[in-house]
Structure formats: structure tokens, C-alpha cells
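Per Swiss-Prot, the feature active site, proton acceptor maps to D819. Residues or ranges marked as ATP binding site by Swiss-Prot: I689, G690, F691, G692, S693, S694, G695, K696, V697, K711. Marked as domain 'Protein kinase' by Swiss-Prot on the basis of sequence analysis: 683-968. A mutagenesis experiment is reported in Swiss-Prot for this position, K711 to E, and the note states: Loss of catalytic activity.
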Amino acid sequence: MLYCLILLLCLSSTYLPSLSLNQDATILRQAKLGLSDPAQSLSSWSDNNDVTPCKWLGVSCDATSNVVSVDLSSFMLVGPFPSILCHLPSLHSLSLYNNSINGSLSADDFDTCHNLISLDLSENLLVGSIPKSLPFNLPNLKFLEISGNNLSDTIPSSFGEFRKLESLNLAGNFLSGTIPASLGNVTTLKELKLAYNLFSPSQIPSQLGNLTELQVLWLAGCNLVGPIPPSLSRLTSLVNLDLTFNQLTGSIPSWITQLKTVEQIELFNNSFSGELPESMGNMTTLKRFDASMNKLTGKIPDNLNLLNLESLNLFENMLEGPLPESITRSKTLSELKLFNNRLTGVLPSQLGANSPLQYVDLSYNRFSGEIPANVCGEGKLEYLILIDNSFSGEISNNLGKCKSLTRVRLSNNKLSGQIPHGFWGLPRLSLLELSDNSFTGSIPKTIIGAKNLSNLRISKNRFSGSIPNEIGSLNGIIEISGAENDFSGEIPESLVKLKQLSRLDLSKNQLSGEIPRELRGWKNLNELNLANNHLSGEIPKEVGILPVLNYLDLSSNQFSGEIPLELQNLKLNVLNLSYNHLSGKIPPLYANKIYAHDFIGNPGLCVDLDGLCRKITRSKNIGYVWILLTIFLLAGLVFVVGIVMFIAKCRKLRALKSSTLAASKWRSFHKLHFSEHEIADCLDEKNVIGFGSSGKVYKVELRGGEVVAVKKLNKSVKGGDDEYSSDSLNRDVFAAEVETLGTIRHKSIVRLWCCCSSGDCKLLVYEYMPNGSLADVLHGDRKGGVVLGWPERLRIALDAAEGLSYLHHDCVPPIVHRDVKSSNILLDSDYGAKVADFGIAKVGQMSGSKTPEAMSGIAGSCGYIAPEYVYTLRVNEKSDIYSFGVVLLELVTGKQPTDSELGDKDMAKWVCTALDKCGLEPVIDPKLDLKFKEEISKVIHIGLLCTSPLPLNRPSMRKVVIMLQEVSGAVPCSSPNTSKRSKTGGKLSPYYTEDLNSV
């Protein structure tokens with residue numbers, strides 16, 4: 001009997017690993033069954049019982065073949081949290097990072113996860129509350145990552161019960177309430193990341209000072225107010241401190257300089273005041289310091305040479321004094337951004353000589369003297385931005401050898417001398433801006449080396465000589481601005497090869513010869529300004545077929561011959577052909593007194609009202625005398641009748657005029673075919689075509705047959721409790737529209753013809769868009785049953801994206817729309833799209849400007865507002881990009897972002913959930929042809945990128961345009977990295993991916 005027992009024991013010990021192996025494999029297979037695996041990432045998880053799971057992808061085992069780790073990061077898995085994995089008895093680490101794990105988490109999911117040490121569920125689609133029982137279900141947990149989901153409700157106060165937790169990351173969710181003070185009890189914490197949630201305004205809990213082992217504290221965008229609590233001075237192990245995008249006040253505490261291990265301090269975009277701590281030199285481990293966009297005063301401390309700084313950002317403060325010479329001795333400094341301050345003096349001569357500088361932006365200060373010759377001393381400088389200072393002297397030959405440069409902006413200084421030849425041909429240079437200086441010399445042929453050049457801005461200098469043919473080899477060039485120089489010779493024929501060219505301004509030079517004839521390649525040319533030169537010959541008729549040209553100024557030249565009739569094909573905002581030697585008939589479209597100044601100074605021109613121009617023959621002159629006598633007699637009769645009618649009309653309109661036009665100030669931005677009285681006559685209720693928060697919109701049909709849209713802003717409401725119904729809001733809306741639309745020109749931006757401002761009446765007159773808004777077409781019950789096909793929708797998306805890209809990247813300063821939505825995208829007669837309604841637009845404010853900023857109760861519209869707005873109450877271009885992403889998803893689904901079918905989800909969440917559960921086809925608007933499914937899928941991907949919860953993960957509008965062009969086939973695909981999201985590396989704050997002053 002004893003022998004049998006011993007034999008049985010031996011046999012069972014022999015088979016125990018096998019039993020455990022089979023048990024682990026069974027659990028893993030069951031987990032696989034509960035998940036959708038479109039990428040076949042789990043294909044190695046075999047059904048064969050003889051195959052060890054230790055060799056399966058994502059599975060790791062210990063020495064006894066027990067599964068201890070499951071890492072399914074970025075496997076593109078879809079489904080609920082696979083809680084069955086917790087049944088793996090030896091499981092210590094579980095990662096489902098960057099998948100589409102959805103649904104909510106419950107306490108039951110973690111009942112059997114007692115052995116877990118690390119749990120990573122970040123970058124998924126989880127919703128609902130965080131289970132309060134997690135500290136009790138996971139007593140051994142050291143690492144908890146749930147960032148980048150859609151979790152809501154508060155952080156459970158029970159999280160203070162974790163006894164071994166070292167890292168807690170809940171960033172990028174929709175958590176509310178406040179940061180629980182109980183977290184101060186988790187004294188084992190080394191990393192606490194709660195950034196970018198929807199917390200209520202509150203102070204930093206003083207109890208966090210108990211976390212003396214804390215190395216990373218990331219509380220960016222947490223709606224924090226008040227000063228930094230003194231208790232945080234006990235966090236002597238801190239390496240990274242990030243408090244950006246809050247409303248913290250007071251001075252930067254001096255104890256912060258006593259942190260002996262700190263490498264990064266980010267205080268960007270708060271309301272800190274006072275001076276920088278004098279003892280900053282004590283922080284010998286500090287690598288990155290950013291206190292930009294605060295209210296700091298005083299001087300930059302002089303002991304920065306004691307630091308190992310890699311990045312120093314102090315822009316948009318009120319700092320004064322010189323840049324300390326000691327900063328030149330920093331051997332690690334790569335980023336120096338001090339723009340928009342009051343800094344003065346001469347830059348240290350050795351700046352850059354001992355530092356690997358990459359990004360230097362000292363714009364909008366009061367610096368003087370020469371640009372340091374060794375600023376690119378180590379050959380790594382990429383950005384050199386020194387706009388609007390008082391720098392003088394010449395550009396060093398050393399800069400002409402700096403092949404790493406990509407953006408150079410030196411405009412509005414007092415620089416002079418010749419530009420080094422090598423400087424013109426730097427191979428990586430994309431933007432060269434030298435405007436408003438006193439440079440001399442010519443553009444050398446070496447410019448052919450600047451293969452990446454896209455913007456050449458050299459206006460208002462003393463450049464001379466001819467424009468080299470080699471510029472025509474720079475295929476990516478978008479802008480050539482060389483006005484107000486002394487260029488001579490002919491316009492090179494090679495320029496017509498520049499297919500991406502959008503702006504060509506060579507006005508006020510000494511150019512001669514003819515305009516090149518083969519202009520058909522200028523498909524993107526928006527502005528052509530050759531005024532004030534010595535150009536001659538005929539105006540090429542090819543100018544009239546340039547599809548997006550809206551600014552044409554050829555005035556003050558020596559052009560001759562007739563005006564091409566083809567110019568009537570253009571939709572011009574600006575036309576000026578004055579002071580030339582043109583002759584013949586003015587094209588009928590322009591035979592109007594409002595264009596008189598555009599043709600003045602051309603004695604040979606005539607207006608052919610009756611099919612007759614002047615003939616210099618005696619017999620014809622006699623005939624004209626009789627005709628003129630008859631005309632005068634008839635005119636006299638008409639005049640008398642007209643006077644009577646005019647008096648009657650005046651009496652009728654007197655009341656209207658007295659109230660709306662008595663003190664009116666009309667301001668036009670284009671050549672007008674109508675008068676203000678025509679507009680006032682048509683502001684009748686029967687002509688109302690729309691209502692908005694700021695007023696009514698009228699359709700006005702003018703006597704000449706033209707149609708315009710007129711927005712009449714609401715009158716101020718006296719009394720009441722709504723602060724946003726006041727007259728100040730009307731003024732802000734009016735100012736924002738005028739400031740924005742009155743100064744920009746783009747084919748995808750609606751035109752503002754003119755405006756009127758009087759005591760009680762404000763009118764904005766726009767071009768009329770006959771097909772209404774995108775919202776009307778997608779969601780309205782329109783007569784005629786207009787259904788937008790996919791090609792039309794894709795074109796609308798691209799048009800709108802180009803308009804927003806122009807606002808963000810090509811306007812100086814950049815413009816944030818702040819209310820991007822389908823009802824603010826208007827459609828012309830060909831269903832081309834134009835961005836409209838800039839009533840709450842925000843113009844980026846430059847140093848010293850008095851730019852008004854229009855405000856409203858909410859910057860945006862329901863369903864389109866970016867999530868970060870709720871906790872920062874601030875907007876930037878990333879807010880527009882989020883809203884545009886919603887529009888893209890709206891175009892694909894045909895649903896409104898407030899549609900009841902979406903339930904409590906926003907558009908992006910609904911699309912993600914529907915894709916996970918049902919696949920692509922149910923998401924697509926049933927009105928669309930599924931033969932375009934591949935293109936539609938790509939646009940959905942772009943829309944989801946744009947609506948990423950973290951601003952960091954949203955592409956720029958310029959990138960969005962490129963991606964949409966790739967979808968439409970307008971440009972070849974560039975094979976971008978299509979991974980869903982990437983973990984933030986380096987700096988914690990997600991607002992550093994694009995240069996803030998790199999327009």
C-alpha cells in the first residue's frame with residue numbers, strides 16, 4: 001500500500017508542470033475567444049494542447065514554465081477587459097497598452113488578480129468609473145497605468161490604501177472632482193501622473209508633500225489654483241515636476257532651487273508673478289526649465305552657467321535686462337526661447353560657441369548689436385528666429401556654413417551688408433525671412449542648393465541685380481516675397497515651373513521685359529503683385545485661367561495692348577491695372593465706376609457702353625453731337641422725374657436712415673458693385689435665411705443681379721443677467737470678424753465684402769454661398785433632395801482643411817477659429833467649401849499689439865468642443881483640429897455630433913465603439929457608395945487622429961491637408977506612421993511637439 005502511495009506521488013509530481021502548462025494555455029485561449037483580433041496578432045496562440053504557451057507571442061514564462069507575464073501592447077485587439085487572465089496563478093504583469101479595450105471596469109474583474117505587480121490598460125477605450133476596490137483586489141500592485149482612456153467620475157479616495165504602489169498614471173481621462181488628499185498616504189509612490197483631466201478648480205493638496213520618494217509629479221491641465229504649497233519642498237527626490245496649463249499664482253517658491261535631483265521643471269502657462277529665484281544656480285542637475293506664459297518680471301539670473309541646462313523657455317513674460325553672459329558657458333544648452341519679453345542689450349558674443357544650440361527664438365524683444373558669429377558653433381542650429389529687435393551689422397560667414405538650419409526669421413531689424421553666398425543655398429532651409437532690413441547685394445546662383453525652401457521673404461531691403469533662373473528649380477517653394485528692393489532684369493521663365501507657388505510679390509522693383517507666358521502651371525497661385533516696375537508687353541491672357549488667383553496688381557508698369565477678356569473668369573478681391581499704357585475696351589465685368597481707380601492712368605482705355613468706342617474721325621464726331629444732344633434732353637427729363645421720386649423715397653427711408661445709417665461708418669475690403677443704401681433697403685424679415693447666437697443673416701438680391709449675405713448683429717440687451725448679451729460682446733464679435741476676414745485672402749475662406757458700424761447697428765456683408773452650409777446639406781430637409789456623394793464630401797473636407805491650415809500656418813500672427821463646425825462651412829454653387837463665421841476667432845497676439853480678443857460664454861459649439869477646453873478654458877490651434885475631426889466624422893457618418901443615437905458618447909467615442917462592435921460598414925452613411933470604402937476608412941482614421949483626447953496626439957492642420965490630399969490622390973502617399981498613439985517621451989507636457997513661434 002505504501003509503495004502505491006509513493007508511486008502515485010511520484011507520478012503526480014511528474015505531471016504537475018504539464019497540468020499547469022495546460023491550465024495556463026486553456027486560460028489564454030479563453031481570453032483570446034473574448035477578443036476580436038483583426039490583425040491576427042494572436043495567431044500563434046494554438047489550439048494544440050502539446051504546444052507550450054511560453055512560445056506564444058506576448059507570453060513570458062518563468063523557469064518552471066508558469067506564465068508570469070502577458071504583454072499584448074499594440075496588438076489592435078478589440079473587446080472588453082479579459083478578466084479571465086487574472087486566473088493565471090503566477091501572473092505578475094499584464095499589459096494591454098494601445099488597443100481598443102472597451103466597456104467599463106468592475107470590481108469583479110480583479111477578484112483573482114492578487115498577484116499582479118504591474119497592470120497597464122493605457123491608451124484604450126475604457127469608460128465609466130474606476131473601481132474603488134482596486135487597492136484591496138490588487139494588494140501587491142506597484143505599477144498602475146490607465147491613462148488615455150475615457151474614464152469619468154472621481155479618483156476613489158480608497159486609492160490612499162495602496163501599500164506598495166510606486167507608479168500611478170491616470171492622465172488623459174475625464175476624471176472629475178478634485179485630487180484626493182488621501183493619495184498623500186501612498187508613501188511608496190515614485191510617479192504620480194494625473195494630468196489633463198476635468199477636475200474642479202482646487203489647490204494642490206498639501207498632503208502630497210508626504211510622498212518623499214516621489215520622482216515624477218505630472219499635474220498639467222488639472223485646473224489647479226492658488227500657490228504651490230510649501231509642503232512640496234519635502235519632495236527632495238523629484239526628477240520631473242510638471243504643473244503646466246493651470247491657474248497657479250504667486251511667486252515661484254525659492255525652495256524649488258533646493259531640489260538636488262530635479263532634471264525638469266515645467267511651469268508653462270500659469271499666472272506666476274515676481275522674479276525668478278536668484279539661487280537657480282543651485283540646481284546643478286536641472287536640464288529643462290520652462291516658466292513661459294506667466295507674469296514674471298525682473299532679470300534672468302546670472303548664475304545659469306552652473307546649470308547643465310538643455311532647454312530654457314521663458315517666453316511671453318515681462319522679463320527685462322540683458323541675456324546673461326554666463327549662459328554661453330553652458331555646454332548642453334540646445335533650446336533657448338525668450339520671445340515676447342522686454343529684454344535688452346547686446347547678445348553675448350560667444351552664444352552658441354560652446355553649446356549645441358538647436359532652437360533659438362529671441363523675437364519681439366529689444367536686443368541690439370550683431371548676431372553672434374558662433375551661434376551655430378557646433379553645427380546643430382535648426383531654428384534662428386530673431387524677429388522684431390534692433391540687431392545690426394552683417395550676417396556672419398559662419399552662418400553660411402550652418403547646414404543644419406531649417407528656419408531663419410530675421411525680419412524687422414537693422415541688419416545690413418551682403419548675405420553670404422552659402423547662406424542662400426543651405427540644403428535643409430525651408431523658411432528664409434529677411435524682410436524689413438537693409439541688406440544689399442544680389443541673390444546668387446547658389447540658391448539652387450536650397451532644395452527644401454518653401455518660403456522666401458526678402459521684402460523691404462536693398463537687394464539688386466537679376467532674379468536667378470535657379471529659383472525655378474526649387475519645386476517646393478510656396479511664397480516669393482521680394483517687394484521694395486532694387487531687382488532688375490526680366491522675370492525668369494523658370495518661375496512658371498513652380499507648381500506649388502501661392503504668392504509672388506515682386507512689386508516696387510526695377511524689373512523689365514514681359515510676364516512669362518506659360519503660366520498654366522501656377523494652379524495654386526493666390527496672389528500676383530508686380531506693381532511699380534518697368535514691365536512691358538501685353539498682359540498674358542493665361543493670367544485669366546489661374547484657378548485660385550484673387551489678388552492681381554500690375555499697376556505702375558508699361559503694359560500695352562488690350563486687357564484680356566479672360567480676366568473676367570477670375571474671382572478677384574484686388575485688381576489694379578492703373579498707370580500703364582493699356583488701350584481698347586475695358587472688359588464688361590469691370591465697366592463700372594467702382595473699378596475706375598483700377599484702370600486710371602491708361603489714356604487709351606475706353607468703356608464701351610453702347611457697343612461704340614471713340615473713333616477719331618470727323619463724321620463720327622458730328623454724329624456723336626446729335627446723339628449727345630438727344631441724350632442730354634432725355635437725361636434732363638429723367639432727372640426731373642428722378643428728383644420727385646427721390647424726395648418721396650427719402651421721406652420713406654428717413655426714419656430707417658436716422659436709426660441705422662445716421663452715424664454709420666462703412667468700410668469695404670473689396671471692390672463693390674453696390675452701395676450701402678441697397679443693403680439697408682433689403683433688411684426685411686422676408687429675406688432672413690438664418691439665425692445665429694450673434695444675430696440674423698439676410699439674403700440680399702441687389703439691383704445689378706448680384707446676391708450677398710448680410711449678418712446683422714443683435715442689439716444689446718439692457719438689464720438681464722446674461723453678461724454675454726451685452727453690447728461689449730457685439731463689439732467683440734464684430735471686431736473679430738472684421739479683423740480676421742478683412743485682412744486675409746484665401747479661396748477656402750468666405751469673403752467679407754464690407755462692414756458697417758453705427759451707434760446701434762452693425763452689419764457684415766459677405767459673399768453669398770448659394771448651397772448653404774454643410775450642416776444644411778448633410779442634415780437639413782432641403783428641397784431637391786441634394787445628396788452629397790463621397791467625392792464631393794472629400795473635396796469639402798480638403799477645402800475646409802486648406803482654409804484652416806491657412807489660418808494656422810500662413811497668417812501672421814496665426815488665427816484660431818474657435819468655432820469650427822459643419823454649419824460654419826459654407827458651400828458655393830459648385831459645392832466648394834469655405835470656412836465662415838469668425839465671430840469668436842482669436843488672433844495670435846504679438847508683442848506690443850493691441851489685438852482684440854473676442855470672447856464668448858463658450859468657445860465653440862456643443863459636440864465640437866475639445867475636451868481640454870473644459871479644464872483649461874483656453875483654446876489654441878489644437879482645439880480647431882479637434883473640432884475639424886468631428887466634422888470629418890460627421891461627413892463620413894452623416895450624423896450630427898448631438899444625434900440622440902450617439903447616446904452619452906461624443907462623436908469620436910461613438911465611432912470607435914461602433915467600429916469595434918460592428919466594423920466599418922455600419923458606421924458609414926448609408927447614402928454613400930461603398931466602392932469608396934477604402935478612402936472612407938482613411939478619412940475616419942484622420943478624423944480619429946484629430947479627435948484624440950490629448951492635444952499632443954492631434955496632427956497639425958498642415959499635416960491634415962497632406963493626409964487628405966493623399967486620400968484624394970492629389971499627392972503621393974508618404975507612408976506615415978499609422979500607430980494609434982505613442983507614449984509621451986522626454987518632456988511630459990504634450991504642447992511641445994510644434995514650435996509656438998514657427999509660422
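For all residues, glycine too, the Cβ spot is worked out from N, Cα and C.
None of the noted substitutions appears here; every position holds its original residue.
Feature map: annotations from Swiss-Prot on the structure.
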residue : record                       : DSSP class
I689    : ATP binding site             : strand
G695    : ATP binding site             : strand
K711    : mutagenesis position         : strand
D819    : active site, proton acceptor : coil
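Counting other Cβ atoms within 10 Å of each Cβ, the lowest count among the binding-site residues I689, V697 belongs to I689. Of the listed recorded positions, namely F691, K711, D819, the sparsest CB environment within 10 A is found at F691. Taken together, the residues of the domain 'Protein kinase' (683-968) have an average pLDDT of 76. Counting every protein chain shown, 21 other Cβ atoms lie within 10 Å of the Cβ of G695 (ATP binding site). Rounded to a whole number, the distance between the Cα atoms of K711 (mutagenesis position) and G695 (ATP binding site) is 7 Å. For V697 (ATP binding site) paired with K711 (mutagenesis position), the C-alpha to C-alpha distance reads 4 Å.
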